[in-house]
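Reading through the structure tokens given below for one structure.
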Amino acid sequence: MTNIRKTHPLAKIINNSFIDLPAPSNISAWWNFGSLLGICLILQILTGLFLAMHYTSDTATAFSSVTHICRDVNYGWIIRYMHANGASMFFICLFLHVGRGLYYGSYMYPETWNIGIILLFAVMATAFMGYVLPWGQMSFWGATVITNLLSAIPYIGTSLVEWIWGGFSVDKATLTRFFAFHFILPFIVSALAAVHLLFLHETGSNNPSGIPSDSDKIPFHPYYTIKDILGALFLILVLMMLVLFSPDLLGDPDNYIPANPLSTPPHIKPEWYFLFAYAILRSIPNKLGGVLALVFSILVLAIIPLLHTSKQRGMMFRPLSQCLFWLLVADLLTLTWIGGQPVEHPFITIGQLASILYFAILLILMPTISIIENNLLKW
């Protein structure tokens, strides 16, 4: 009798994706982040669902409903902080996952890569709207500043912003619709993640050496299931350390002040995972230019496959490209730091230089260095 997992229509899909899937024998821990992102997404949906049971999306009661969750709901505090810090873990895994893709040339699977970029935008949109929901000072002013950026769009800008707001300022209508979108988007993200996997399994996984691994495959289970479980345990350990020891480490204290349209906080800044993009936005004096740079800072990933000039897929055997890659990482850390600083000298100049360097590395230096490396191979 044939095994039911290989014949049953539903079990067959799971079997071909997670059990009998032929995987390269040499993929490293950098390939763990896909499964970790899946775990993060499930965790966020579950904690979010329980938070939504107690949250009210009304300007008069939103802040106090979050307080009520933390004070009065059984284990409400841990659910709330797991959700808030779970978002941070989600983005850490996302950045490492994208970084892995850049380093090892995983962008050479264009469908998987492009769905990944759409996923990144969707998760960023979800996180932004989630940050508005507690209706603290940073929630309100963050929503005001970021939605206001759309007014830079010529001709339709102002009408578009008022349409998104549902009025002439960020108010009750804005909060209600943001809650609705924040609730539905993670399910759209789940569907996109399934498509992401579908395209990945069409080609099979990349591996650190960057050469085809068809001649040397091993079954996903038990080898990579156990490896993923180890990664998951480490993820949960770090998350729970954050939640139980310093839950507000990555948050902004201003968000414990209820939203007040009449009082602007001294420094309006988004959550840490948006700071690099925020720094790029601020480093351009022109409003429309800043918005375009902000969008392009993520969208630039879409043209990376077109700029691949190297004869090798990954950077494993390309020391010059490796140096450039780690310079890019340092540059992104610099941008993240600048995004959290006030707009004054010397931070403005550092931000502008870091922004120029970011685009220069991705668009000019990487392809150029790859050509130089190709020529070095001939020596």
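Backbone N, Cα and C define each Cβ position, glycine as well.
Per Swiss-Prot, heme b b562 binding site is recorded for H83, H182, and the stated evidence type is similarity to another entry. Following the DSSP three-state reduction, the secondary structure of H83 (heme b b562 binding site) is helix. Under 8 Å, Cβ to Cβ, and six or more positions away along its own chain, H83 (heme b b562 binding site) finds Q44, T47, G48, L51.
Using a 10 Å Cβ-Cβ cutoff, H97 (heme b b566 binding site) registers 20 neighbours. The feature heme b b566 binding site is assigned by Swiss-Prot to H97, H196.
Quoted from Swiss-Prot, the note attached to the natural variant A125 to T states: In strain: Isolate MME-K2. Within 10 Å of the Cβ of A125 (variant position) there are 15 other Cβ atoms, across all protein chains. A helical conformation is recorded for A125 (variant position) in the three-state DSSP classification.
Sequence-distant contacts of H201 (ubiquinone binding site), defined by Cβ-Cβ distance under 8 angstroms and a gap of at least six in the same chain, are N16, S17, L21. Under the heading ubiquinone binding site, Swiss-Prot lists H201.
Among the natural variants that Swiss-Prot reports, I257 to F is described with the note: In strain: Isolate MME-TKY3. The secondary structure of I257 (variant position), as reduced to three states from DSSP, is coil rather than helix or strand. Within the same chain, residues at least six positions away from I257 (variant position) with a Cβ under 8 Å of its Cβ are G136, Q137, P265.
Here Swiss-Prot describes S263 to N as a natural variant; the accompanying note says: In strain: Isolate MME-1, Isolate MME-G1, Isolate MME-G5, Isolate MME-TSU1 and Isolate TH017. Long-range C-beta contacts of S263 (variant position), restricted to its own chain and to partners at least six residues apart, with a cutoff below 8 Å, comprise Q137.
Record note (Swiss-Prot), natural variant F276 to L: In strain: Isolate MME-K2. The unchanged residue is displayed. F276 (variant position) counts 24 other C-beta atoms within 10 Å of its own C-beta, drawing on all protein chains shown.
For the natural variant I304 to V, Swiss-Prot gives this note: In strain: Isolate MME-G1, Isolate MME-G5 and Isolate MME-TSU1. The structure shown keeps the original residue. Counting Cβ atoms from all protein chains shown, I304 (variant position) has 19 others lying within 10 Å of its own Cβ.
One natural variant catalogued in Swiss-Prot, E344 to G, is accompanied by this note: In strain: Isolate MME-TKY3. Secondary structure from DSSP puts E344 (variant position) in coil.
Geometry remark: H182 (heme b b562 binding site) versus H196 (heme b b566 binding site), CA distance 21 Å. For the recorded site, I304 (variant position), the DSSP three-state label reads coil. Counted within 10 Å of its Cβ, the other Cβ atoms near H182 (heme b b562 binding site) come to 21, all protein chains included.
The shortest Cα-Cα distance from H97 (heme b b566 binding site) to any of the variant positions (A125, I304, E344) is found for I304. The recorded positions shown are A125, H196, F276, I304; of these, the one with its CA atom nearest the CA of E344 (variant position) is F276. Cβ neighbour count within 10 Å across all protein chains ranks H196 highest among the recorded positions H196, E344.
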